[in-house]
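Under its mutagenesis entries, Swiss-Prot includes G2 to A with the note: Abolished N-terminal myristoylation leading to disrupted plasma membrane localization and inhability to suppress zed1-D-activated immunity. Lost ability to trigger hypersensitive response (HR). Taken from Swiss-Prot, the feature domain 'Protein kinase' covers 43-311, and the record attributes it to sequence analysis. Feature annotation from Swiss-Prot assigns ATP binding site to L49, G50, Y51, I52, N53, P54, K55, T56, L57, K71. One entry in Swiss-Prot concerns the mutagenesis experiment K71 to E. Its note says: Abolished autophosphorylation activity. Reduced ability to trigger hypersensitive response (HR). According to Swiss-Prot, the mutagenesis experiment G221 to E carries the annotation: Lost ability to trigger hypersensitive response (HR).
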Amino acid sequence: MGNCLSASTLPTEPNAPKSVEEGVKVFTVADLKKATNDFGNQMELGESLGYINPKTLSPAKKGVGMAVAVKKIYLANEQAFQDWLVDVEFLRHNSHPSLVKLIGYCYDRDMLFIVSEYFPNGSLGSYISRDSRPKSLPWETRLKISIGAAQCLAFLHSRKQAGLYRRYLTASKILLDSDFNARVSYFGKPKVSLDELVYTIGFSNVAPRYQYPPPEYILSGMSNMAGDVYSFGVILLKMLTGLGKDLTISAKREIKNKKYNIVEMIDPDLKNSYPLEAGRLMCELIKQCLEVDPKMRPTMQEVLDNLNAIAQI
């Protein structure tokens, strides 16, 4: 692989961050190879563990440097990189405690290497399905994760003029630190068309299916902030039931039609460790998020307010 584009040879982008002084570091391939032991510290598909000096952001050794995640992403074209830089510029000026921090990047031909914070507990997606998760999270932790993610989404929606909503929102986009605080990753923005969801930034050239599509997307190919609320509702439903990929259509129908039984719907691993009223209100909130009519769904701020109220029970 060749050298990454330097700050002086980046594709034309007037406000693109070009240095560590501006908050986002432009790395070279050599830097990243050194930081990750030649990309040998694999964590998951396309992602390696690396170490850098927290002050200079130069490569460092394990035990000395700060742990970072280095993600390799294939780009459809240079325009995809230009689009990504627009998001980077916005996020440099609109940080949020529940939003994953971008440390730097490297752009080389059709590949983008993203250097971001390292999250030792991985993603929420690993903890949802009770058949495959490493451990069951207690009610309080699940609620804390939900609130953290909702805080970030409400923040992004409040900055809607920047076009940062309509994320490809899944449980794997919600990352967990050592204390299980949630941070939402914005990496991998999709381009939505009428016929399919096509990644402008993705792990392969195969277009993935929209995992949590709101009804309006299925009907028209269009979605907006209300679509985010629907997708978040699906995530809450999976967290509540522990069913993960095995979430049944009947379970969704039950909770939509208010024909749910709290004891039967909520993850049995939680047993009697949650307040029944909190469980009932969570079910009601999920039902509202999954409304077929997008106008009937709450805003993300209203979702956040409801989650905070549930946490007080």
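Positions of Cβ are set from backbone N, Cα and C atoms, glycine also.
Here the original residues stay in place, and none of the substitutions has been built in.
Overlay of Swiss-Prot annotations on the structure.
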residue: L49; record: ATP binding site; DSSP (3 states): strand
residue: K55; record: ATP binding site; DSSP (3 states): coil
residue: K71; record: mutagenesis position; DSSP (3 states): strand
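Largest Cα-to-Cα span within the ATP-binding set L49, G50, Y51, I52, N53, P54, K55, T56, L57, K71: 21 Å. Take the recorded positions K55, K71: by the count of other Cβ atoms within 10 Å of each Cβ, the lowest one is K55.
Recorded residues L57 (ATP binding site) and K71 (mutagenesis position) have their alpha carbons 16 Å apart, per Cα-Cα distance.
Within the set of binding-site residues L49, Y51, K55, the entry lying nearest in space to K71 (mutagenesis position) is L49 (CA atoms). Counting only same-chain residues six or more apart in sequence, the Cβ atoms lying under 8 angstroms from the Cβ of L49 (ATP binding site) belong to T36, N41, Q42, M43, A67, V68, A69, V70, Y118.
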